[in-house]
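Below is one structure, written out as C-alpha cells; comments come after it.
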Amino acid sequence: MPPLSLLIKPASSGCNLKCTYCFYHSLSDNRNVKSYGIMRDEVLESMVKRVLNEANGHCSFAFQGGEPTLAGLEFFEKLMELQRKHNYKNLKIYNSLQTNGTLIDESWAKFLSENKFLVGLSMDGPKEIHNLNRKDCCGLDTFSKVERAAELFKKYKVEFNILCVVTSNTARHVNKVYKYFKEKDFKFLQFINCLDPLYEEKGKYNYSLKPKDYTKFLKNLFDFWYEDFLNGNRVSIRYFDGLLETILLGKSSSCGMNGTCTCQFVVESDGSVYPCDFYVLDKWRLGNIQDMTMKELFETNKNHEFIKLSFKVHEECKKCKWFRLCKGGCRRCRDSKEDSALELNYYCQSYKEFFEYAFPRLINVANNIK
C-alpha cells in the first residue's frame, strides 16, 4: 500500500476533562460500548506490525482521544520500542499527539521532545474563555495546567501547535483569543468549529456556534492574521493555510476542505477501525486491525459506502462561484438527519460572506508566498 496514516484512540473515549462541547463524548454515548478502556499491548503490537509491514515510504501514527495520555507514558515508550522492532523496511515514521495538556509533566515533555512527536495542545484562549467550557471531571478549571504544559513544551523544545474550539463565546471575543495567543508567541494555530451532537437540532446549546457568529469570527480573525502578515509576522492558521493551498495547488492537505471524504483509519482501543473521527459509531465499524489487512479494511462495503455518500454535490453548490474554493466543506457540517442525503453546509452563508470579504487579500498573500 502507499504511505499510511492512522488516527488512534489508546484510551478510547476516556478523559479526565468534561468539556461541555465534546463531540466524542456524544458519539460514544450512542455506541453499544461507550469505552473500550486502555489499548492492550497485543492490540498495540498488532497495529504497529500491520502498518509497518503494509505501508510504503512512510507512515503516520496520530494519537487522540478521549485523552490519549491516560494510556500512560509507559504505553508510548512501548510504542517506540515496537516501532523500532518492526520497522524492517526502514520507513519514515511520524508520531503525533493531541492532548488537553493537564497531565503533561517534565517526563512527558522530555519524552515527546526526544522522540520528535508533533503535539497538538487543546487551548481555547485566555483564562476566562478557556475555563468556560473546559472543566475537569470535578468541575474545576484547567487553564493553569494547560498553560503549564505549553511552558514545558517550550522548555523541552517540543514541536507543538494550538487547537482552539470556536464556540459562540469564542466568536464574540476573537480579539482576546488572538491577542493572547500572540502574546504567548504561539505561531501555529488551528481553530475548529464547535460541533453540536450528531443529528441533534443545531444551535440550541449555549456553546453552539451559529452561522452569523461564525461569519463575524472568520472576518475578524482574518483581519488580525492579515495585518500580521503585512507586518512580517506570519502566523500559521490551518484554515487560512488550507485556503491558500487550494488557491495555489487546487486542493488542501486539510481533511474537510476538499469536499469529499477519505478513509482516516480511526483505530479504537480494542482495534476496531472506522473511516472518520466524527463517525466512530457501530454503524460504520469496518472491522478490526488485528485480523484484517489495511487493504481489506479499505475495501469493505461500509468504507466505500461512507466515501461515496460524500460525493454528491448539492444543487446550490453547483452554481456557486465559491465552490472551487469551498468544495462544499466537511461532510459533518452537511449531515443533519440520519440515513438522509447530505444537505447544504450549515455554515454555507458564513463561507460565502467571508470569501466576498477576504478573497482579494487571500490572493495577495498567495502571490507573495509562491
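Every residue, even glycine, has its Cβ placed from backbone N, Cα and C.
Annotated [4Fe-4S] cluster 1 binding site per Swiss-Prot: C15, C19, C22, in sequence order. Sequence-distant contacts (6 or more apart, same chain, Cβ under 8 Å) of C15 (mutagenesis position) comprise C22, H25, G65, G66, E67, L70, N100, C137. In three-state terms derived from DSSP, C15 (mutagenesis position) belongs to neither a helical nor a strand segment and is classed as coil.
For S122 (S-adenosyl-L-methionine binding site), the Cβ neighbour count at a 10 Å cut-off comes to 24, with all displayed protein chains included. Look at Swiss-Prot and you will find Y21, G66, S122, R134, L195 tagged as S-adenosyl-L-methionine binding site, backed by experimental evidence.
For C255 ([4Fe-4S] cluster 2 binding site), the same-chain residues 6+ apart in sequence whose C-beta sits under 8 angstroms from its C-beta are T262, Q264, C330. Marked as [4Fe-4S] cluster 2 binding site by Swiss-Prot on the basis of experimental evidence: C255, C261, C276, C330.
Less than 8 angstroms from the CB of C348 ([4Fe-4S] cluster 3 binding site) sit P211, E316, G329, each of them six or more residues away in the same chain. Annotation source Swiss-Prot lists [4Fe-4S] cluster 3 binding site at C317, C320, C326, C348, citing experimental evidence.
One mutagenesis experiment named in Swiss-Prot is C15 to A, and its note says Decrease in 4Fe-4S content; when associated with A-19 and A-22.
If you take the C-beta of C19 (mutagenesis position) and look for same-chain residues 6 or more apart in sequence within under 8 angstroms, you find H25, N133, R134, K135, V165. Listed in Swiss-Prot as a mutagenesis experiment, C19 to A is described as follows: Decrease in 4Fe-4S content; when associated with A-15 and A-22.
Y24 to F appears in Swiss-Prot as a published mutagenesis result, with the remark: Retains 11.7% of FGly production activity. Residue environment of Y24 (mutagenesis position) contains 19 other Cβ atoms, counted within 10 Å of its Cβ in all protein chains.
Long-range Cβ contacts of C276 (mutagenesis position) within its own chain (separation 6+, distance under 8 Å): C261, C263, Q264, V266, W284, F306, R331, R332. C276 to A appears in Swiss-Prot as a mutagenesis experiment; the accompanying note says: Exhibits reduced solubility and drastically reduced activity.
According to Swiss-Prot, the mutagenesis experiment D277 to N carries the annotation: Retains 0.8% of FGly production activity. In the three-state DSSP reading, D277 (mutagenesis position) counts as helix.
Between the C-alpha atoms of Y24 (mutagenesis position) and L195 (S-adenosyl-L-methionine binding site), the distance comes to 10 Å. Looking only at the binding-site residues C317, C320, C326, the one with its C-alpha closest to L195 (S-adenosyl-L-methionine binding site) is C326.
DSSP gives Y24 (mutagenesis position) a helix state.
Sorting the binding-site residues C326, C330 by the number of other Cβ atoms within 10 Å puts C330 first.
Under 8 Å, Cβ to Cβ, and six or more positions away along its own chain, C317 ([4Fe-4S] cluster 3 binding site) finds F323, C326, G328, L344. D277 (mutagenesis position) counts 17 other C-beta atoms within 10 Å of its own C-beta, drawing on all protein chains shown.
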